[in-house]
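**Student:** One structure coming up, written as structure tokens, with questions to follow.
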Amino acid sequence: MTVDKVKLVIDSDGVSDDVRAISLALQHPKAEILAFTAVHGCVTVDQACANIKRTIRANDRSNIPVYKGAAKSILSLPKDDTVSDFFGIDGIGDKPEEFPKVERSDFEGEGKHASLALIDILRENRDATLVTIGPLTNVAIALQLCEEFSTYPSRLVIMGGNYYAVGNVDGGSSAEYNFHGDPEAASIVLRRMKCPITIVPWEAFYFESKTHDASVDFSAHLKYGTPLANYLSLATSIGRVKCEANGRQYSYCDEIAVATAIDEDKIAKKSQYLYVDVELNGTKTRGQVVVDWTEQLWSNEEAPNQHTHRRVKFVTSYDVHTVDKWLHAATSGSGKFD
């Protein structure tokens with residue numbers, strides 16, 4: 001039976017939940033990966049590039065280009081550097097000698113900056129979905145370089161942001177990590193992209209975490225003994241130990257955004273359209289998504305029935321069991337994604 005493919009370009013900072021999400025995309029029969037782009041985030045952009053290329057090999061794939069992008073945020077400001085406690089120094093378990101062994105060439109991207117690659121690839125593939133699972137710097141730079149880029153993706157799926165001010169950044173911030181990593185980039189993207197945008201926010205995981213912890217074994221898919229299962233077990237090992245020490249599991253996050261990009265109708269159980277912006281000035285709220293709940297905050301004085309900001313779709317509940325089934329299919333090699 002012929003499967004209708006969903007073309008994807010995935011922009012990532014390449015840490016443990018990213019590589020599990022990337023593996024899901026590489027294994028899913030409905031996903032066609034055009035390229036990966038690496039961005040700074042929980043690790044350096046060089047390390048992100050290396051982790052993505054290593055993950056491609058772990059999935060027994062080749063010939064998928066990886067482009068290296070922004071090494072710093074738009075303003076090059078300091079950010080939370082405590083995430084190595086959760087992901088490891090290299091972001092995926094700190095065992096570079098394990099399969100697949102890190103190669104020196106892993107730290108080298110294709111001969112083009114990621115933002116330029118995004119412009120070129122999506123200009124030629126207007127039916128492709130752009131998925132971002134790291135800070136939005138590469139996408140913002142693409143918009144700064146090419147205004148028409150705002151219309152190139154068929155849609156943009158973002159893992160990041162929040163809508164009830166629930167943050168996950170150390171230091172008392174009310175921002176989500178990816179948006180906190182480059183608030184200016186997040187603001188540029190939400191204001192200027194013209195294609196449909198779907199955001200999978202931090203609260204989607206936070207509010208349902210206890211229910212999901214009780215119904216899903218988030219480590220079971222890592223125990224098949226296959227090369228991919230072993231690699232992802234290694235990549236998530238530090239985070240799983242940290243979570244277990246706090247009485248919880250290392251559940252899915254970036255994986256939900258990639259799954260949503262592959263089949264939004266199947267994964268997104270509930271969603272809400274909201275007028276939003278990103279706070280750029282607050283000492284505790286910088287990077288937080290601000291929601292116009294009354295739909296009056298950014299009303300257009302010259303056209304009262306119009307809005308100066310656009311509505312963005314937020315996934316507020318998702319089918320974790322389908323994502324878990326897909327990851328079992330990926331790591332076991334069963335191919336049973338249906």
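Cβ coordinates are placed from backbone N, Cα and C, and glycine is handled just like the others.
Heads up, here are the entries from Swiss-Prot:
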ACT_SITE  Asp13  active site, proton acceptor
BINDING   Asp13, Asp18, Ile133, Asp254  Ca(2+) binding site
MUTAGEN   Cys42 to Ala  Reduces hydrolysis of inosine, adenosine, and guanosine by a factor of about 14-, 22-, and 10-fold, respectively
MUTAGEN   Cys253 to Ala  Reduces hydrolysis of inosine, adenosine and guanosine by a factor of about 120-fold. May be involved in leaving group activation, acting as a general acid required to protonate the N7 of the purine leaving group
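Can you tell me where each of these features sits in this structure?
**Tutor:** When other Cβ atoms within 10 Å of the Cβ of Asp13 (active site, proton acceptor) are tallied across all protein chains shown, the result is 31. Classification of Asp13 (active site, proton acceptor) by DSSP places it in coil, neither helical nor stranded.
Contacts of Asp18 (Ca(2+) binding site) defined by a Cβ separation under 8 A and a same-chain sequence distance of 6+ are given as Ser12, Ala48, Asn51, Ile52, Gly91, Ile133, Gly134, Asp254, in order along the sequence.
The secondary structure of Cys42 (mutagenesis position), as reduced to three states from DSSP, is coil rather than helix or strand. A sphere of 10 angstroms centred on the C-beta of Cys42 (mutagenesis position) encloses 27 other C-beta atoms.
A 10 Å cutoff on Cβ-Cβ distances gives Cys253 (mutagenesis position) a total of 20 other Cβ atoms nearby, all chains included.
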**Student:** Compute the centroid of the Cβ atoms of Asp13, Asp18, Ile133, Asp254, then list the same-chain residues not in that set whose Cβ lies within 8 Å of it, in sequence order, for the Ca(2+) site.
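**Tutor:** Filtered neighbour residues, in order: Ser12, Gly14, Val15, Asp17, Ala21, Ile22, Gly41, Gly134, Met159.
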**Student:** Measuring Cα to Cα, how many Å separate Cys253 (mutagenesis position) from Cys42 (mutagenesis position)?
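**Tutor:** The Cα atom of Cys253 (mutagenesis position) is 14 Å away from the Cα atom of Cys42 (mutagenesis position).
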**Student:** Count the other Cβ atoms sitting within 10 Å of the Cβ of Ile133 (Ca(2+) binding site), across every protein chain shown.
**Tutor:** 29
**Student:** Pop the Cα-Cα gap between Cys42 (mutagenesis position) and Asp13 (active site, proton acceptor) into the table, whole Å please.
**Tutor:** 6
**Student:** For Ile133 (Ca(2+) binding site), what is the secondary structure by DSSP, using just helix, strand and coil?
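**Tutor:** For Ile133 (Ca(2+) binding site) - judged by DSSP and reduced to three states - the answer is strand.
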